[in-house]
Amino acid sequence: MSEMAELSELYEESSDLQMDVMPGEGDLPQMEVGSGSRELSLRPSRSGAQQLEEEGPMEEEEAQPMAAPEGKRSLANGPNAGEQPGQVAGADFESEDEGEEFDDWEDDYDYPEEEQLSGAGYRVSAALEEADKMFLRTREPALDGGFQMHYEKTPFDQLAFIEELFSLMVVNRLTEELGCDEIIDRE
């Protein structure tokens, strides 16, 4: 019974921890990225235990510069005086009218499939291609031979065959009697 009590306590603690993490609780301060200082404060949770809460930027963020060096423009600084808000321009960017298109890298990229195989790799590839051709040439006759060897095991609907045969014989006689074959030959 004590195991059940321990499990229920663990379940309650885990659900409390999950509820503390869920967004929209309102107990966490709303902060912008990179603002504030890094301070540790103790905050009581619903279960009564105190938890550590970190505020402010992380150490990696402090080590990196927050602003772009002077002379270079970043997206956070906004557009220059001559630019419209939705337009991004710089020394590195060229419009499609002024220079090459962006997808020209595909022309310069060497695809491994296009490289010539040399040595043992080429011989193995050629042998596999030859075996594939041989298989394709022998597959159909082998299937036909297998059918002929085991024809007694294959299903054959004699009634359907006889009906089809008689219908073709009747159609052929009717076309001869009516002279339809002469009309078909003229066209």
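Placed from the backbone N, Cα and C atoms, the Cβ positions cover glycine too.
Where a substitution is noted, the model still shows the residue that was there originally.
Annotation for Leu178 (mutagenesis position): no spatial neighbours, criterion Cβ-Cβ under 8 Å with sequence separation of six or more. One mutagenesis experiment named in Swiss-Prot is Leu178 to Ser, and its note says Abolishes RB1 binding.
For the mutagenesis of Cys180 to Gly, Swiss-Prot gives this note: Abolishes RB1 binding. The structure shown keeps the original residue.
Under its mutagenesis annotations, Swiss-Prot gives Glu182 to Gln the following note: Abolishes RB1 binding.
According to DSSP, Leu178 (mutagenesis position) is assigned to a helical segment.
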